[in-house]
Every structure is written in C-alpha cells, then in structure tokens.
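Visitor: Sharing the features that Swiss-Prot gives for it:
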DOMAIN    1-61  domain 'MADS-box'
VARIANT   SER85 to Pro  In strain: cv. Chi-1
DOMAIN    88-178  domain 'K-box'
VARIANT   MET93 to Thr  In strain: cv. Bla-1
VARIANT   LYS99 to Arg  In strain: cv. Chi-1
VARIANT   ALA100 to Thr  In strain: cv. Landsberg erecta
VARIANT   MET120 to Val  In strain: cv. Jl-1
VARIANT   LEU125 to Pro  In strain: cv. Bla-1
VARIANT   SER166 to Gly  In strain: cv. Jl-1
VARIANT   LEU212 to Pro  In strain: cv. Chi-1
VARIANT   ALA233 to Val  In strain: cv. Co-1
Amino acid sequence: MGRGRVQLKRIENKINRQVTFSKRRAGLLKKAHEISVLCDAEVALVVFSHKGKLFEYSTDSCMEKILERYERYSYAERQLIAPESDVNTNWSMEYNRLKAKIELLERNQRHYLGEDLQAMSPKELQNLEQQLDTALKHIRTRKNQLMYESINELQKKEKAIQEQNSMLSKQIKEREKILRAQQEQWDQQNQGHNMPPPLPPQQHQIQHPYMLSHQPSPFLNMGGLYQEDDPMAMRRNDLELTLEPVYNCNLGCFAA
C-alpha cells in the first residue's frame, strides 16, 4: 500500500515542526546543489527559520554576486514596467535594496571576524575558510612584495653610501699624499736654511815686491834721542831712498 499524500499545512507540534524543518532544509540544500552542478546554474538559496535563524546556499560562495545580479535585473525590469508616476515607490524599493545589501555585508563582516558562526552549515564554514585562506594569501603576497621593495631600496642606499665612502677615502689619501710631499719639501728647505754659510775662498795676501819686512814705522821723538844699533846708519828702504832720522831735525825750527 503506497504512502498517502501529505497534506500541506502548518505543523502544530513544535518538536515535529523543528524536525521536519531540518529534514526539508537539508533536502532543499541538496536539490539546490544538484541543480547547480548538473545544469551549471547559479543558485542562491536563503532560508529563515521561525526563530529568525538564517540558512543559505550559493554556488561557489558567490551569494553577493548572485544577489547583485538579481537586484540589477529586477530593478531594470521594474523600471521598464513601472509607470513614471510611481517614483516614490521606486525610491522605497531602492532603499530596501540598499538596506538588505548593507545587512548582508555586515553579516559577512561578522563571519570574517569569527562571529555568528553557529548558524552556518559545514559547507558554509568550508567556503568561509577558503575565502579567509585566499585573503591571507593575498595579504602575505602583498606584505612580501612590500618587504622585497624595502630591502631593494635599502640595498641601493647602502651601495650609494659605500661608493660615497670610497670616493671620500680616495680624496683623503690624495690629500694626505699632497700634504706629505709639501711637508718633505718644507723640511728640505728648512734644512738648507739652517746649514752654515759656505766659507769664502781663502784670500792670499799678495805682498808687493817692494813691501818687505823692513817697513819703517815713522815716529816723532819729542825731546828724546833715537838710538839704533848703528846711530849713524841711514835707514834705507827698497827704493834706495835714505830717510834722515827725525832726531836730526832741529826742533828750533818749529819754534818760530
């Protein structure tokens, strides 16, 4: 005997209602996954329990993309169908759309921070883990890139400083070499000034043949007598000129 058709109505028993919700939810998620795989369709499924607990399924964790596509499509369709006089209604719908989008972003942010994870299924947790891993890879890649660029910049600065130091060392060595040469030159000049002056050539006294050793020193004897070995001898020089002794001069001639 076959199973009878179940009548669709609200289950009054709270426990039975919760059990049925869990079973039907699992079957619904399974069907959504099957149709997305078999038909290569983009599927987005959102379910709220009677307690307000959220359950969702999306193809390849692209819930946001699917919802944005749905919103653009439905908004464009409504714009074509809605009359121009229904401007206020369109603004209200746009407000509701943006509000729902903000709520979705806030919920995803809480999930990324590790909050409100109790309502997520194992599949959703796995998708969230993959998203976080991908984000961490991007962060590490960017960090490594910045570190590599910083290291290259520091290496360039180090090379420039080394070249500058080499140039300064070369200039210092050249300057020291010049100063050393100048110091040696100054030392040589100072040694030349401190040496005693050279002796002049020896001057030989050239005596005139007429300047002999017997050169009389004329003198005047006042009131005395001039005595020689030979009192009567005449002093004779090399010119054969006789000099009268001074004492022979009569001093009386000077009296006048």
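Every residue gets a Cβ built from N, Cα and C, even glycine.
Just the original residues are modelled here, none of the noted substitutions.
I'd like these features described in context: how deep, what's nearby, how far apart.
Guide: Residue counts for the domain 'MADS-box' (1-61) by DSSP state, with H, G and I taken as helix and E and B as strand, are 28 helix, 10 strand, 23 coil.
Using a 10 Å Cβ-Cβ cutoff, MET93 (variant position) registers 16 neighbours.
According to DSSP, LYS99 (variant position) sits within a helical segment.
Cβ contacts within 10 Å of ALA100 (variant position), excluding its own Cβ and spanning all protein chains shown: 12.
Applying an 8 A CB threshold to same-chain residues 6+ apart, the list for MET120 (variant position) reads HIS111, LEU128.
The Cβ of LEU125 (variant position) lies under 8 Å from the Cβ of LEU117, each of which sits 6+ residues away along the same chain. DSSP assigns LEU125 (variant position) to a helix in the three-state reduction.
Within the same chain, no residue at least six positions away from SER166 (variant position) has a Cβ under 8 Å of its Cβ.
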